[in-house]
Amino acid sequence: MDVCARLALWLLWGLLLHQGQSLSHSHSEKNTGASSGATSEESTEAEFCRIDKPLCHSEDEKLSFEAVRNIHKLMDDDANGDVDVEESDEFLREDLNYHDPTVKHSTFHGEDKLISVEDLWKAWKASEVYNWTVDEVIQWLITYVELPQYEETFRKLQLTGHAMPRLAVTNTTMTGTVLKMTDRSHRQKLQLKALDTVLFGPPLLTRHNHLKDFMLVVSIVIGVGGCWFAYIQNRYSKEHMKKMMKDLEGLHRAEQSLHDLQERLHKAQEEHRTVEVEKVHLEKKLRDEINLAKQEAQRLKELREGTENERSRQKYAEEELEQVREALRKAEKELESHSSWYAPEALQKWLQLTHEVEVQYYNIKKQNAERQLLVAKEGAEKIKKKRNTLFGTFHVAHSSSLDDVDHKILTAKQALSEVTAALRERLHRWQQIEILCGFQIVNNPGIHSLVAALNIDPSWMGSTRPNPAHFIMTDDVDDMDEEIVSPLSMQSPSLQSSVRQRLTEPQHGLGSQRDLTHSDSESSLHTSDRQRVAPKPPQMGRAADEALNATSSNGSHRLIEGVHPGSLVEKLPDSPALAKKTILALNHGLDKAHSLMELNPSVPPGGSPLLDSSHSHSPSSPDPDTPSPVGDSRALQGSRNTRIPHLAGKKAMAEEDNGSIGEETDSSPGRKKFPLKIFKKPLKK
């Protein structure tokens, strides 16, 4: 028990002794620190009075100088009294966390590479922040430091720009007790912002805030406007491209219609060639029929001359009379349907020349239209190639090439439509002119032949332009209208010849079979009337009057004696009305003669009341005044004396005209003759 008490007392005494020693040691340290603090304060005050003597008595300025001195001490790592470039760069990177301190470094040093405490204090006094008012400091606190909750505290303390260095150093009394900042992050943030402001001046954000806001707003407006403009231009470009594609499709359709028209022209050309071949065959067939008619007429003539039976001759004469009458009826009908005005041959050549000149002008217009079409196609292909590039759509939308190509397409389309319409109108117009004039105009020997035929100076016509081979048309469109089937070539061959040719050519085979005796003169009258059609209107008028007077006064006998049928037909005029009147008179006389023969079929030749009783109608009659019933040669007729002296001469002239009528019908180069089939081969009994 005693031992334990003693141990406890020894321990308590040791503790008290150790505590006393520690208290004495701390007291001695406090005295030493107080003495050193007093010494540092005295040295700081002396240095401040040396640097800035007018402000060395101001307590606030002393605190600010001490804060600047502490900042300089933080930056001076080697404690040599100067801050060099390396030390400032290290301080900016490590303490202020500047990754690119080039601007701040140049602002801090300037031209002086070593910064002392005096240099740092003078720089601080020259700074704009040193002269800040309380409001400016509060504005800096709100906008730059972003601590608006301490605004009231700053206003109560009336902190100006002079107190900024005290905020830049670590001072627990200032930040904790005076400013009442309990949040450590707020104290650190305020210290860093104040240190940056003291060393490098006021922040740029504070000085140029409005300018930057204005520039930001302007940039946003420009960006939005640019996006909107790009959107509008893109939409306009798409719409324009759609419109251009529609125009291209319309142009392709017009081109296709022109190709279709070209194909139709080719088909019409083939039909035209087929019709020409058929026309040649038909002409050959008609010539064969004419030869057959001539042979039949010769056969009838031989039968009439070889028989001695009057009834047989009368029968053949009646058959011949019926055929002639039928031919006259056909000629009369054709004369009624075609009794119109006949254009002169010179008009045909002039119209053909006019057509060729119009074709030249049409070819020039067509070539221009096709050239515009090629240019528009090339422009469209270029735009398509540009659209495939990276900025092609934007470039096309902002350039004028799209409008130019669109204009070229519309121009080419309009020109192509005009050429197509002009082609159709020209073909229709020349077809109507051919129908009205009755001859071919589109199919002609060519402009050079026409110029030579009309005796025109070639210099008036100019030089014809060659047809280019690189155009769209596969064939020569210069002769489009010539490839169209002429309306005259599609008609019947009988309609292509004039009325004068219809009345003339079918009589090639009637040459010598019309020389009958007085008993056969009634039947041969109608046949001989169609031997010739010559342009002799005065003779035709007299012949028609003689025929009418003879028929009305003394029957058909005086008609035969007074007017020979060959001379009557020879005097047919060109006038359709007068020719029609003559044919009607001849039909009346033929009908009357035929009725008289039917009333007296059994009367012998010597006692016929229609003939002169003093003349014989036998082929063996010895009377020299009796006309030959055979009439097979003009020499035999010229050697005999007839009762009517001029009758034989006119008949001889008719035979001569009949021999050369084939050559006369082919003398006109502009017209082709198609004779009528007026004889039918009678059945042999």
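Even glycines carry a Cβ here, placed using N, Cα and C.
Taken verbatim from Swiss-Prot:
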BINDING   D76, D78, N80, D82, E87  Ca(2+) binding site
DOMAIN    64-97  domain 'EF-hand 1'
DOMAIN    102-126  domain 'EF-hand 2'
DOMAIN    132-200  domain 'SAM'
MUTAGEN   D76 to A  Increases Ca(2+) influx through activation of CRAC channels, even when Ca(2+) stores are not depleted
MUTAGEN   D78 to A  Increases Ca(2+) influx through activation of CRAC channels, even when Ca(2+) stores are not depleted
MUTAGEN   E87 to Q  Increases Ca(2+) influx through activation of CRAC channels, even when Ca(2+) stores are not depleted
Residues in the domain 'EF-hand 1' (64-97) grouped by DSSP into helix, strand and remaining coil: 22 helix, 1 strand, 11 coil
Sorted by sequence, non-D76, D78, N80, D82, E87 residues with Cβ within 8 Å of centre, Ca(2+): M75, D77, A79, G81, V83, D84
Average pLDDT across the domain 'SAM' (132-200), rounded to a whole number: 86
Residue distribution over DSSP helix, strand and coil in the domain 'SAM' (132-200): 54 helix, 0 strand, 15 coil
Rounded inter-Cα distance in Å - D78 (mutagenesis position), E87 (mutagenesis position): 9
Cβ contacts of D76 (mutagenesis position) (under 8 Å, same chain, 6 or more positions away): D82, V83, E87
Candidate with the highest Cβ count within 10 Å, taken from the recorded positions D78, D82: D82
Cβ atoms near N80 (Ca(2+) binding site) (within 10 Å, other residues, all chains): 11
